[in-house]
Amino acid sequence: MVSAKDILSDSLRSSVLIIKHKDKLSPDYVPENLPHREEKIKELGFIFKDLLAGDAKDSERVVILGRTGTGKTATVRLFGKNFEDIAEREYGVKVKYVHINCYRHRTLYLISQEIANALKLPIPSRGLSAQEVFKMIHEYLDRRNIHLIVALDEFGHFLNTANTEEIYFLVRLYDEISAIIKRISYIFIVNESHSIYKLDRSIRDHIARRLIEFPPYKSMELYDILKYRVDEAFNDNAVDDEVLQFISNTYGYDKGGNGNARIAIETLSLAGEIAEKEGSPVVLLDHAKKANSTINPEIQEIIDSLSYLDLHQLILLKALIRALNKTKADEITMGTLEEEYISLSREFNEEPRRHTQVYEYLRKLKVIGIINTRQSGKGMRGRTTLVSLSLPLDKRLDDYIMQQIMVRLKSRA
């Protein structure tokens, strides 16, 4: 009998490793370049450039607004790191950048403590108020001639927790602290605009004078982001290009996705792990589909929505699965799909619907997220619609669709 230890040893020896730098697929990783966020970094630079003047007297404030996964945190972190370095190396100005997550530090006191810790500023053991700590921080910066940029990530959590007086103190700090040089500047990062616009006007007008919006990523932008991460994290030629196309089309905002780069990268990472587990030296489309069905929170909703489809929509979906299995391809032409649909309809003793109706069924299936469509490019004569399944080809899915078809047919009997 083979021991558990030997089984483990054999497994480790035979395992295929195609991800060489897994940390570069982590949500916390900030790469040296951020595709399609270069202009946002330039905007931040323009706002904070006055801090580089030797006689800078004023502080700056900016709101960063965008959905989760639109690159807000990574962009601000990269800006802060590079601005700090450029300020000292090229301008001889001392700038300290501090990034604070308000989900973990959602009170004025915790924020003041986190800033003090980042500055290595010793706080007396006797209890000090947050306001007193902020005054100590400013005095510390003044003595050392340092400008401080504080990025308050997930700032909405602070706004929902703190009282009006604490919010006012933080935002309008220099109404409370007398200073010739205002050394503390802020970057407020929020997911939703209403967290800012519900504030008292005296606070809102002060905080939202400058606003940088981060739109959801389009599919082409997600493709570039994923390609960059593949080059950083995977072995050469280890990820098939159609994997990147599939993930970027699934999550691209212009394709009906949420435009979330974080989930797109997570899907890529899991697809790599699935490929390694299966012993494949290359991440293939099926690995990406399996990863997507695990990660995508909408997948179960998609499957649940099948019960609401009518008979011919289900037959069309069944025809797509059958045609994909026959051709062993990842996508088929609209013509091939219609031929399979007509054949399958007759097997069920159903009159096939006309082309315009079939196209409308296809549009409905795309809206609920179970199929993808695209226009053919080079390599095909003429322009045609190519159709693919957004979920892995799975017998359980096929059986469920067949079950739903039989339910519809029996209800007619």
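Heads up, the Cβ atoms here are built off N, Cα and C, so glycines get one too.
Substituted residues are absent from this model; it holds the original ones throughout.
The ATP binding site annotation in Swiss-Prot covers Thr70, Gly71, Lys72, Thr73, Ala74, Tyr217, Arg229. Quoted from Swiss-Prot, the note on mutagenesis experiment Lys72 to Ala is: Loss of ATPase activity. Loss of autophosphorylation.
Taking Cβ-Cβ distances under 8 Å and a sequence gap of 6 or more within the same chain, the neighbours of Gly71 (ATP binding site) are Leu34, His36, Arg37, Lys40, Phe214, Tyr217, Ala261. Cβ-based crowding with a 10 Å cutoff singles out Thr70 as the top-ranked of the binding-site residues Thr70, Thr73. In three-state terms derived from DSSP, Gly71 (ATP binding site) belongs to neither a helical nor a strand segment and is classed as coil.
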